[in-house]
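Scroll down for the structure; my scribbles are underneath it.
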Amino acid sequence: MGFKCGIVGLPNVGKSTLFNALTKAGIEAANFPFCTIEPNTGVVPMPDPRLDQLAEIVKPQRTLPTTMEFVDIAGLVKGASKGEGLGNQFLTNIRETEAIGHVVRCFENDNIIHVSGKVNPADDIEVINTELALADLDTCERAIHRVQKKAKGGDKDAKAELAVLEKCLPQLENAGMLRALDLSAEEKAAIRYLSFLTLKPTMYIANVNEDGFENNPYLDQVREIAAKEGSVVVPVCAAVEADIAELDDEERDEFMQELGLEEPGLNRVIRAGYKLLNLQTYFTAGVKEVRAWTIPVGATAPQAAGKIHTDFEKGFIRAQTISFEDFITYKGEQGAKEAGKMRAEGKDYIVKDGDVMNFLFNV
């Protein structure tokens, strides 16, 4: 599994349309608030042309992409942090994800009602972010109350945690995002168990009309907000993506050519999510299967091996490693080996994105 990204937004911004296109799950996207109550989950393959290039050389029995999970979380509304509009359940569902894809409506359409009567991305973002911040404020205050007693008793870990929580508190009181705070890795680790919603990596998915990718003041608003808090923006037209998702490969390529698109916008959403979580891919390439594996950036060779099986990590000896570029240039493992491009990497090797690896282990 790659990662779990929760898709959030106000009702009627195009969340379920986007989710349907992402997963081809075909859940009902009714023009009505709260048509999604239980979160719908879809597992989506990670688009990576490198996998096909490797398969062309190796000719395996099958190819397996890495995947990620998208969760369509029901439309949040003002007051969700106090339980309005089924809010408590929604917030719990978001808490269980690793990242947030916040869909924002950046198009006019009289046939699709807007919950507040007008299209205003800045207001929409503020409503959602305020609800998330209020939920986090409640979590933070409870944690401070709980940790204070231990800290007074001289508990070092409790003191460290309390210091971080007291840094977070004023930010949340002002409905600010914790991800905009400059927290160190140690500080984040101290409060990780609390699963703060506003600390989760977030991308804004700007849902635009077919002609709304340029000269769109709504889109500009979203970009401005994202820049201030260090988030990314991915513009897509959910309606077009839904059409593309229904086509077979040949029709899809033709349709995208007509629209002047190089690839479905959803590929950008998936890749942005991947990057957001600091993930990368390595490959295994054998005649039985060519496969992509997800690891965090900075993972060592044994940690990468452990993704396949824990025994590979426990008994790790070394990793026969070829860069993706060399594997393609020299037409596979044998050619790369003959050209002196296969390396034997040890326990301290930091895996690079695209490495083609074969692990030697002994248990």
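Backbone N, Cα and C atoms are what each Cβ position is placed from, and that goes for glycine too.
According to Swiss-Prot, the features are:
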| type | residues | note |
| --- | --- | --- |
| DOMAIN | 3-256 | domain 'OBG-type G' |
| MUTAGEN | Asn12 to Ala | Shows similar hydrolysis activities in the presence of K(+) or Na(+) |
| BINDING | Asn12, Val13, Gly14, Lys15, Ser16, Thr17 | ATP binding site |
| BINDING | Ser16, Thr36 | Mg(2+) binding site |
| MUTAGEN | Lys78 to Arg | Retains K(+)-dependent stimulation of ATPase activity and differentiates between K(+) and Na(+) |
| MUTAGEN | Lys78 to Ala | Shows similar hydrolysis activities in the presence of K(+) or Na(+) |
| DOMAIN | 278-361 | domain 'TGS' |
When DSSP states are grouped into helix, strand and coil, how many residues of the domain 'TGS' (278-361) land in each?
25 helix, 33 strand, 26 coil
Mapped DSSP class for Lys15 (ATP binding site), helix or strand or coil:
helix
PLDDT averaged over every residue in the domain 'TGS' (278-361)
96
Would you count the other C-beta atoms found within 10 angstroms of the C-beta of Ser16 (ATP binding site) for me?
26
